[in-house]
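Contents: one structure, followed by commentary.
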Amino acid sequence: MVSAAAGWAAPAFAVAAVVIWVVLCSELLRRRRRGAGSGKGDAAAAARLPPGSFGWPVVGETLEFVSCAYSPRPEAFVDKRRKLHGSAVFRSHLFGSATVVTADAEVSRFVLQSDARAFVPWYPRSLTELMGKSSILLINGALQRRVHGLVGAFFKSSHLKSQLTADMRRRLSPALSSFPDSSLLHVQHLAKSVVFEILVRGLIGLEAGEEMQQLKQQFQEFIVGLMSLPIKLPGTRLYRSLQAKKKMARLIQRIIREKRARRAAASPPRDAIDVLIGDGSDELTDELISDNMIDLMIPAEDSVPVLITLAVKFLSECPLALHQLEEENIQLKRRKTDMGETLQWTDYMSLSFTQHVITETLRLGNIIGGIMRKAVRDVEVKGHLIPKGWCVFVYFRSVHLDDTLYDEPYKFNPWRWKEKDMSNGSFTPFGGGQRLCPGLDLARLEASIFLHHLVTSFRWVAEEDHIVNFPTVRLKRGMPIRVTAKEDDD
């Protein structure tokens, strides 16, 4: 395990070091001086800064952060400084900005709940280039609230959940039945294939076929550029990703124009485009809608399939939890079969232990390790000053693995959620506040449906696989399991 991790981290770290040095040198010096100058000459303000260090000249502490991020324990960067400074809130210098890092649940909650009068989103330049200025991840104020509210309400609607449930069942049943006994099923690959097509249908109304396959290929070309070198010259990774986005945008904007041309308001809306064009606001342009449809496809390629895959991995390593989840799902299937009824989305979400498994997977897996915000004014919280222009890194992972908040935090223990309070800010896998992930209910539903069909269809033996944590969480081999079909009376 150690040698495999080292084999992955060494070349990746070398590349990261070169990239950071080449791209950030001049900008880092400028920002560093600006950040370090905050509160200059003001001893009282300086005293209120969190403890910490800006690290090395030019690169700050970025190289050590990246090195830890590629390791099996990314939180080591934060844990080391918590012990050194005696505080879960400390200052650092990461990716070109003076940064306050918080692994304190109360401070993290404060930042997440704050609006654009205190903090605005901050992302790497390559990501902002690809997302576009009208992305829900980047816009602020009333427009952000409107788009988030419209999309969030649609994602919570019974209509979409019913459609998604039927689509998942229709795609999963033949997909799983195609695996003969003793064959190898790669959970991550299957989950991506199923979830992407279903979510795209819910977003833009596109059905399976040639255009769906082209969109999938272009999206895969697009997504690999999100954490790339921010250079747009022909042939570079970012350039190729931008070209892929243009092709996707042309397809989506054609769909938008067709919908606008024939539109009498669909009731209920069939997809997210229907919802946004039905609002009637001049601010919701075709470009804004297409940008956000592409952004909302990211969970289908990344976070939801990884949630499913990690759940299978953790269950495979915890036979007692797997057995209880199997029993719960088999009982539901038998009960609905005896009643002559098809499972509805409410049935899947009623499976309490399955929901505990998903919650624990989100806590332990930390698919989203944290988020960054930038202070637009001086902000003070719990006696710590966050100067205007500084970034704040809200590190979910350290909070989720804090042994003062969770007993045996590195142990997969779904039973802890029978009594655990999730309202105190110590559990934030989907972010929070006005930027809370609008698709959190759909992510849980998709994972519940996938797990139900998997555990009621197969027994399996998992092959060894390892979690890669950076730049995104994934399983190195795609989580291969060797499956055996269950008999109907099992």
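Each Cβ is built from the backbone N, Cα and C atoms, and glycine gets one as well.
No substitution from the list is modelled in this structure, which keeps its original residues.
Features as listed in Swiss-Prot:
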- CYS437: heme binding site (BINDING)
- PRO305 to Ser: In d2-2; dwarf and defective in brassinosteroid biosynthesis (MUTAGEN)
Assigned element (helix, strand, coil) containing the residue listed as 'heme binding site', judged by DSSP: coil
Integer Cα-Cα distance in angstrom, the residue listed as 'heme binding site' to PRO305 (mutagenesis position): 16
Local backbone state of PRO305 (mutagenesis position), from DSSP in three classes: helix
